[in-house]
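Among the mutagenesis results in Swiss-Prot, Asp82 to Val has the note: Reduced lysoplasmalogenase activity. The residue drawn here is the original one. Swiss-Prot lists His104 to Leu among its mutagenesis entries, and the accompanying note reads: Reduced lysoplasmalogenase activity. Quoted from Swiss-Prot for the published mutagenesis Asp190 to Val: Reduced lysoplasmalogenase activity.
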Amino acid sequence: MVSPVTVVKSEGPKLVPFFKATCVYFVLWLPSSSPSWVSALIKCLPIFCLWLFLLAHGVRFLLAHPSASLIFVGLVFSAVGDAFLIWQDHGYFEHGLLMFAVAHILYAAAFGMRPLALRTGLVIGVLSGLCYALLYPGLSGAFTYLVGVYVALISFMGWRAMAGLRLVGAAWRWTELAAGGGALLFILSDLTIALNKFCFPVPYSRALIMSTYYAAQMLIALSAVESREPVGEDYRLSKAD
């Protein structure tokens, strides 16, 4: 098991560009009412930095570990989804929804199906059903089905992220904690989007959505550093190209 102190020392410097790009987004705070390619670039920049964060561990690392590669591709789809959502009021919300749906499928595949953790899945399934029931009165047309499918996909991703989470004992791994925390924050971010769009105005919605979203993506990217595939001895942070 890698200690949190080792994680901070090893991975912290690689995340500096991400933190700087996130600060740029919040400092500039470009108005969402005036979408442009500049605002799309500023919004996507932190995700681009997470691409670089994973690439900093070496292309051979990504090629050797399918879970890390899946998370990287998921980040690519997320950036495309972010760009689409810049123009969501111009008919591109569904496009963004599709991109993030694909990202969640990729993340779920990266987290794997072992252990199964059926009880965790049942709890998440019930909670996601309640969330959809809350959203349902505000949905109409195709969104009635699109949002339902999206809720199912992000809930499945959350289940797989938290299935292997162990907080005590020798089997504890910080990467599983990062995956579980990232999934929870992603669900919170997207639930806020849905409530704000379909149900009622959420105070400070944009700040809440983007802060939880960037934190979620960072944690999910961080979870890829220690591979989930057994390759001889456990993969350690010292491995780099």
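Cβ coordinates are placed from backbone N, Cα and C, and glycine is handled just like the others.
Where a substitution is noted, the model still shows the residue that was there originally.
Annotated pair Asp190 (mutagenesis position) and Asp82 (mutagenesis position), C-alpha to C-alpha distance, rounded: 12 Å. The CA atom of His104 (mutagenesis position) is located 14 Å away from the CA atom of Asp82 (mutagenesis position). Residues within less than 8 Å, Cβ to Cβ, of Asp82 (mutagenesis position) and separated from it by at least 6 positions along the same chain comprise Ala40, Lys43, Cys44, Ile47, Gly96.
Under the three-state DSSP scheme, His104 (mutagenesis position) falls in the helix class. According to DSSP, Asp190 (mutagenesis position) sits within a helical segment.
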